[in-house]
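Q: Below you'll find the structure I mean.
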Amino acid sequence: MIDDLFAGLPALEKGSVWLVGAGPGDPGLLTLHAANALRQADVIVHDALVNEDCLKLARPGAVLEFAGKRGGKPSPKQRDISLRLVELARAGNRVLRLKGGDPFVFGRGGEEALTLVEHQVPFRIVPGITAGIGGLAYAGIPVTHREVNHAVTFLTGHDSSGLVPDRINWQGIASGSPVIVMYMAMKHIGAITANLIAGGRSPDEPVAFVCNAATPQQAVLETTLARAEADVAAAGLEPPAIVVVGEVVRLRAALDWIGALDGRKLAADPFANRILRNPA
């Protein structure tokens, strides 16, 4: 039955590249297109954030090439990775570029796709579940909740230079976005939280750090904007992590379904009769 389902999906052709999102960690969150590509690819160029269990779906004989990029650590240059995809495709391979999360959400998938266009290499984009949604769901934190917010902002915690992005209007986000989800923000969390507080956010606003989201190593720290930097240091947390700011963090007390599997008692009223401001 499952083979019949895969038989109806598009083929990964020789000389082409698929840019595929592997989701936030759990192999069960792979899409059918992603699993199908793993079954067909001759070469799989994968990121550091791709769960090794996902790679077990690769067909026998497939070549695995690591192209992981981690902030502050030695890693291949983006242009070199993009050109490697071109080289592999021109050699007649069926190439799978497998990226954690979604390739078009802070995954530099657009840059790689533009290089393929530049060199006239056929390609397909296969979206994945981004960690800023799926990873938070595994922590029991919804990015939207009708009583809390009508908008959410996704941002990166560092720019191409490795510094806090100076093109982000921190005051505007602080005043206008009830929920903020941040990727790659651990390194500069002190500066980022200071920017948000200076922009008008309450120092007591809840914040959650979800490290190694959707994996057996998942760890969640709940804190506040004012205590975030110190609490992260005290806990010894390391990237990768998703950071979420906003009242939705309080819902984890009721929606931590993984914790419930281990015996956590979930709260019936996670807001404990708190008066919430009108959703923005």
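Cβ atoms here come from the backbone N, Cα and C positions, even for glycine.
Feature table excerpt (Swiss-Prot):
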BINDING   P24, G100, G101, D102, T130, A131, M184, A213, A241  S-adenosyl-L-homocysteine binding site
MUTAGEN   D47 to N  Reduces S-adenosyl-L-methionine binding by about 75%. Causes accumulation of precorrin-1
MUTAGEN   L49 to A  Reduces S-adenosyl-L-methionine binding by about 50%. Causes slow synthesis of precorrin-2 and accumulation of precorrin-1
MUTAGEN   F106 to A  Strongly reduces S-adenosyl-L-methionine binding. Loss of activity
MUTAGEN   T130 to A  Strongly reduces S-adenosyl-L-methionine binding. Causes slow synthesis of precorrin-2
MUTAGEN   Y183 to A  Strongly reduces S-adenosyl-L-methionine binding. Loss of activity
MUTAGEN   M184 to A  Strongly reduces S-adenosyl-L-methionine binding. Causes drastic effects on enzyme activity
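Each of these features: where is it, how hidden is it, and who are its neighbours?
A: In this structure, P24 (S-adenosyl-L-homocysteine binding site) belongs to neither helix nor strand by DSSP; it is coil.
For the recorded site, D47 (mutagenesis position), the DSSP three-state label reads coil.
A sphere of 10 angstroms centred on the C-beta of L49 (mutagenesis position) encloses 22 other C-beta atoms.
The Cβ of F106 (mutagenesis position) has F154, T156, Y183, M184 as same-chain neighbours under 8 Å, each 6 or more residues away in sequence.
Counting every protein chain shown, the Cβ of T130 (mutagenesis position) has 24 other Cβ atoms within 10 Å.
In the three-state DSSP reading, Y183 (mutagenesis position) counts as strand.
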Q: Could you give the Cα-Cα distance between D47 (mutagenesis position) and T130 (mutagenesis position), in whole Å?
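A: Distance (Cα to Cα, whole Å): 14 Å.
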Q: What is the biggest Cα to Cα gap, in Å, among P24, G100, G101, D102, T130, A131, M184, A213, A241, the residues listed as binding S-adenosyl-L-homocysteine?
A: 15
Q: Report the member of M184, A241 (the recorded positions) whose C-beta atom has the most other C-beta atoms within 10 angstroms.
A: A241
